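Peer 1: Annotations for this protein, taken from Swiss-Prot, read as follows:
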type    : residues             : note
MUTAGEN : Asp93 to Ala         : Strong decrease in activity
MUTAGEN : Asp132 to Ala        : Loss of activity
MUTAGEN : Glu156 to Ala        : Almost no change in activity
MUTAGEN : Asp161 to Ala        : Loss of activity
MUTAGEN : His211 to Arg        : No change in activity; when associated with R-215
MUTAGEN : His215 to Arg        : No change in activity; when associated with R-211
MUTAGEN : Arg320 to Ala or Asp : Loss of activity
MUTAGEN : Arg320 to His        : Almost no change in activity
MUTAGEN : His333 to Arg        : No change in activity
MUTAGEN : Arg347 to Ala        : Strong decrease in activity
Amino acid sequence: MELMMAIGYLGLALVLGSLVAKIAEKLKIPDIPLLLLLGLIIGPFLQIIPSDSAMEIFEYAGPIGLIFILLGGAFTMRISLLKRVIKTVVRLDTITFLITLLISGFIFNMVLNLPYTSPVGYLFGAITAATDPATLIPVFSRVRTNPEVAITLEAESIFNDPLGIVSTSVILGLFGLFSSSNPLIDLITLAGGAIVVGLLLAKIYEKIIIHCDFHEYVAPLVLGGAMLLLYVGDDLLPSICGYGFSGYMAVAIMGLYLGDALFRADDIDYKYIVSFCDDLSLLARVFIFVFLGACIKLSMLENYFIPGLLVALGSIFLARPLGVFLGLIGSKHSFKEKLYFALEGPRGVVPAALAVTVGIEILKNADKIPASITKYITPTDIAGTIIIGTFMTILLSVILEASWAGMLALKLLGEYKPKYKEESHH
């Protein structure tokens with residue numbers, strides 16, 4: 001694809017995406033479903049942006065956009081508020097996440113008539129298990145509910161994003177697309193390394209930023225560090241020693257620690273970074289969802305719509321609720337609170353970026369996938385069902401769960417009356 005064509009497509013996505021996002025704001029609905037539909041219209045329906053060109057652009061826009069969103073989301077999360085809900089968040093991001101992944105994978109294999117142990121289903125489960133801060137944060141800024149409930153779901157979504165990426169990488173090892181000698185060791189090095197390196201860079205940045213007033217230069221400094229984390233963890237280290245760390249998880253950890261440190265120090269540079277991240281996150285959302293819609297070919301929709309719809313419904317109404325109820329057994333939460341958590345897990349940016357990235361990888365490296373997998377399903381069908389299944393999961397979960405968030409909060413949790421002026425969680 002020519003450079004000027006790519007610039008034209010990006011410009012078109014931004015102009016139309018901004019108009020659509022403004023309409024969504026006026027209608028008081030999340031912009032994600034409208035951006036996805038816009039992508040479908042200018043992609044497969046009107047053929048303005050060819051599917052292959054959309055995929056090419058996504059290879060760059062997806063990973064860079066994820067950095068913006070994870071950094072911005074973690075940067076505004078307060079550790080003091082996180083401490084209040086940490087037990088629930090840890091359960092949701094471990095037990096609930098894993099159960100949701102496994103049940104979604106099981107349903108996927110059942111719908112597509114694959115062996116129950118086939119890694120194809122569990123790859124879909126890993127891609128779609130992460131919930132979405134880009135949907136939840138705007139929803140809870142409008143819905144009056146107990147701040148602890150809102151913070152729990154927002155924190156869960158910020159930290160399960162990198163977990164979704166890590167678990168997808170580990171399962172890709174079974175496809176021969178991610179060098180993996182031992183999935184368990186990979187998981188430990190990817191997550192553990194990310195925490196150590198993310199904290200280390202955050203500490204270095206904290207010292208530099210507090211002692212030198214960077215002002216408008218602070219945002220590129222922090223963003224550049226986040227991009228280098230991704231490069232070092234996901235590319236440089238694995239090529240040198242065979243083991244890396246999850247760059248995305250390191251970005252989230254760095255954002256959380258640095259944002260909190262600068263906020264508590266009342267450092268002027270904090271505001272520069274927040275407004276910069278907000279602007280970039282908006283750009284990333286427009287690119288990721290418009291190009292996800294545009295990536296889809298009409299033939300894909302025709303072939304995979306029914307299985308895609310079934311696995312999406314299974315993921316939203318079976319996998320997530322079972323994951324929440326099993327994950328929170330014996331916790332302090334009432335049945336109604338658990339039900340609210342179960343029905344508020346919209347999927348968004350990370351599943352969108354992962355589905356297309358994984359789809360591209362599978363199609364590019366079809367010859368590397370083991371025969372034990374391809375004798376039941378072709379690489380083209382793997383990529384198609386995962387992309388359409390994820391698309392349907394995002395579309396349905398965001399439309400339904402953002403629409404009923406306020407009504408369910410009122411029905412299940414009752415009207416929230418603050419006892420005193422709550423400290424903002426943003």
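Cβ atoms are placed via backbone N, Cα and C, with glycine included.
Note that this is a predicted model, so its numbers are computed, not measured.
Help me picture these features in the structure, burial and contacts included.
Peer 2: Asp93 (mutagenesis position) has a Cβ environment of 22 other Cβ atoms inside 10 Å.
The secondary structure of Asp132 (mutagenesis position), as reduced to three states from DSSP, is coil rather than helix or strand.
Glu156 (mutagenesis position) has a Cβ environment of 28 other Cβ atoms inside 10 Å.
Within 10 Å of the C-beta atom of Asp161 (mutagenesis position) sit 31 other C-beta atoms, taking all shown protein chains into account.
The Cβ of His211 (mutagenesis position) lies under 8 Å from the Cβ of no residue that is in the same chain and 6 or more residues away along the sequence.
Look at His215 (mutagenesis position): DSSP puts it in a helix.
Counting every protein chain shown, the Cβ of Arg320 (mutagenesis position) has 29 other Cβ atoms within 10 Å.
Sequence-distant neighbours of His333 (mutagenesis position): residues of the same chain at least 6 apart with a C-beta under 8 Å from its C-beta are Thr88, Phe341.
A sphere of 10 angstroms centred on the C-beta of Arg347 (mutagenesis position) encloses 30 other C-beta atoms.
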Peer 1: Could you tally the C-beta atoms, other than its own, that fall within 10 angstroms of the C-beta of His215 (mutagenesis position)?
Peer 2: 11
Peer 1: Can you tell me which of the mutagenesis positions Asp93, Glu156, Asp161, His215 is spatially closest to Arg347 (mutagenesis position)? Compare CA atoms only.
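Peer 2: Closest recorded candidate to Arg347 (mutagenesis position) by Cα: Asp161.
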